Amino acid sequence: MKFPWKVFKTTLLLLLLSHSLASVPSEDQPGDSYSHGQSCLGCVVLVSVIEQLAEVHNSSVQVAMERLCSYLPEKLFLKTACYFLVQTFGSDIIKLLDEAMKADVVCYALEFCKRGAVQPQCHLYPLPQEAWESALEKARQVLRRSSTMKYPRSGRNICSLPFLTKICQKIELSIKKAVPFKDIDSDKHSVFPTLRGYHWRGRDCNDSDKTVYPGRRPDNWDIHQDSNCNGIWGIDPKDGIPYEKKFCEGSQPRGIILLGDSAGAHFHIPPEWLTASQMSVNSFLNLPSALTDELNWPQLSGVTGFLDSTSGIEEKSIYHRLRKRNHCNHRDYQSISKNGASSRNLKNFIESLSRNQASDHPAIVLYAMIGNDVCNSKADTVPEMTTPEQMYANVMQTLTHLNSHLPNGSHVILYGLPDGTFLWDSLHNRYHPLGQLNKDVTYAQFFSFLRCLQLNPCNGWMSSNKTLRTLTSERAEQLSNTLKKIATTETFANFDLFYVDFAFHEIIEDWQKRGGQPWQLIEPVDGFHPNEVASLLQANRVWEKIQLQWPHVLGKENPFNSQIEEVFGDQGGH
């Protein structure tokens, strides 16, 4: 759930493919060792994919590298950059793989992986039959005989390449500010999908007028223009009544806002990006969009998703159901979520929330920092976890901010933290996508490799140490109890406050009743995040709980929905 900007500054493709794995917040990083860890991880992932492509297609390593580059889109110079890497490093990679060396040995020889004074030798694959040092020395001898070692051995930064500098700057700006990069009128809504555009918050319908944006109350009943971008405007010629007044007045419109981490934003790396037997041109069609959304897919998330699910299940996002309940809520969604977000650092980007107390509709706010307060990459992980006292102070600061920005009549729902022991229990003896071809990399090995590189996103739960996993769950329960206490004892002028458990065990039980297995609810590449199915099942449980216990939170069901569809169709889409 933690993926900082630095991840875009190592060796291109690998980071495109392994961005999820280098998942610790930048504010906590030990500098060079973290950067070296990213470079190592990216190199091992990329060399593994090249090696497996050669094996699957019974081709040479050279052909495998060219095949991989041919799969990539031209957008964002991805294909160009791939061929640049092949030209720079390809000859040496060929020589090393031709010597039957595994990807981790190759990357140590190429010095993408480094062993420091306190950094152990990290390996993903089973150790070679010969001693590790002997294998590494053999690899170095191969490179000494190479005539192509013309590239620098340190300070690699793909963003220094002239044709990638602007792309990197755009992504960096998007991540740091958490507001749309393309937003002419600076109203925090955009007509562009990615780079924090309408994949994250309702699409603007007039990007040259900052008084026009989703979620606002209509201006003069939107007689002349659609000021709130819900697709309802103008006057009914039959009776002279404005459509907004006829269809929406008294229907209690409201928006949905998520304050979340990468789980809420639906962080997702398609496994076919790493699985040689499944790779094709079609596998990477969404790569440019995913990269400019920080490898998140909020348009498919459980809270703010507006596209139909790709998973095939019937459950819908909370926004989707809120819009179905009242079509006047069209486009009123915001995903104020960020990779690495926690109660500690939400204050750094909560200003990106777009809500005006004087001119906007109320909102339902879901506070869902479900992991990073107990998850970190530190070797001594427990002291780095948020304490109940810190959680109380952090959340109260957030709620105070919301009280000064949300319109009266809003609602805030605090999500508890899950018990993440299911991660290890469900995955540790299964094969990671990189290990499925040759049955040589389990999730236990993968987690250990990340931990060695100081990149494990959750040393507490993604650990073979059962005692540590238990301690992490105990702290998560303490923090959930703190949230529950806040919800039951604190009051605010502009919103009421509720608490819901993030009961992942109930989601697992639900899924098993449908014939599924727990591991099918976890993102396969990072082995950490809930996947699309899990997010939608959780959204369904939250919706049902609200509907049963606090139905006023959802507002009325609009009796004019069918008439809105008849007059305005899909209301301009999303």
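Cβ from N, Cα, C; glycine included.
Features as listed in Swiss-Prot:
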BINDING   Asp183, Asp185, Asp187, His189, Asp204, Asp207  Ca(2+) 1 binding site
BINDING   Asp185, Asp187, Asp204, Asn206, Asp209, Val212  Ca(2+) 2 binding site
BINDING   Asp222, Asp226, Asn228, Asn230, Ile232, Glu244  Ca(2+) 3 binding site
MUTAGEN   Ser262 to Ala  Loss of catalytic activity
ACT_SITE  Ser262  active site
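Taking the features listed in Swiss-Prot, we show where each one sits on the structure.
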residue: Asp185; record: Ca(2+) 1 binding site; DSSP (3 states): coil
residue: Asp204; record: Ca(2+) 1 binding site; DSSP (3 states): coil
residue: Val212; record: Ca(2+) 2 binding site; DSSP (3 states): coil
residue: Asp222; record: Ca(2+) 3 binding site; DSSP (3 states): helix
residue: Asn230; record: Ca(2+) 3 binding site; DSSP (3 states): coil
residue: Ser262; record: mutagenesis position; DSSP (3 states): coil
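Among the recorded positions Asp222, Glu244, Ser262, none has a Cα sitting within 10 Å of the Cα of Asn206 (Ca(2+) 2 binding site). Restricting the recorded positions Asp185, Asp187, His189, Asp222, Ser262 to those with a CA within 10 Å of the CA of Asp209 (Ca(2+) 2 binding site) leaves Asp185, Asp187, listed by sequence position.
The subset of binding-site residues (Val212, Asp222, Asn228, Ile232, Glu244) lying with their Cα within 10 Å of the Cα of Asp187 (Ca(2+) 1 binding site) consists of Val212, given in sequence order. Residues Pro180, Ile184, Ser186, Lys188, Ser190, Val191, Asn206, Lys210, Val212, Tyr213 surround the recorded Ca(2+) 1 site, their Cβ atoms falling within 8 Å of the Cβ centroid of Asp183, Asp185, Asp187, His189, Asp204, Asp207, which are themselves excluded. In this structure, the CA atom of Asp226 (Ca(2+) 3 binding site) is 15 Å away from the CA atom of His189 (Ca(2+) 1 binding site). Within 10 Å of its Cβ, the residue among the binding-site residues Asp185, Asp187, Asp222 with the fewest other Cβ atoms is Asp185. Cβ contacts within 10 Å of Val212 (Ca(2+) 2 binding site), excluding its own Cβ and spanning all protein chains shown: 21. Glu244 (Ca(2+) 3 binding site) carries a helical DSSP state (H, G or I). Of the listed recorded positions, namely Asn206, Asn228, Asn230, Ser262, the sparsest CB environment within 10 A is found at Asn206.
Taking the C-alpha atom of Asp207 (Ca(2+) 1 binding site) as reference, the shortest distance to any of the binding-site residues Asp222, Asn228, Asn230, Ile232, Glu244 belongs to Asn228.
Counting every protein chain shown, the Cβ of Asp204 (Ca(2+) 1 binding site) has 27 other Cβ atoms within 10 Å. Put simply, Asn230 is the one of the recorded positions Asp222, Asn230, Ile232, Ser262 whose Cα lies nearest to the Cα of His189 (Ca(2+) 1 binding site). With all protein chains in the displayed structure included, the most crowded Cβ environment within 10 Å among the binding-site residues Asp183, Asp207, Asp209, Asp226 is that of Asp226.
Within the same chain, the residues at least 6 positions away from Ile232 (Ca(2+) 3 binding site) whose Cβ sits under 8 Å from its Cβ are Asp222, Asp226, Tyr243, Glu244, Phe247, Cys248, His327, Cys328, His330, Ile564, Phe568, Gln571, listed in sequence order.
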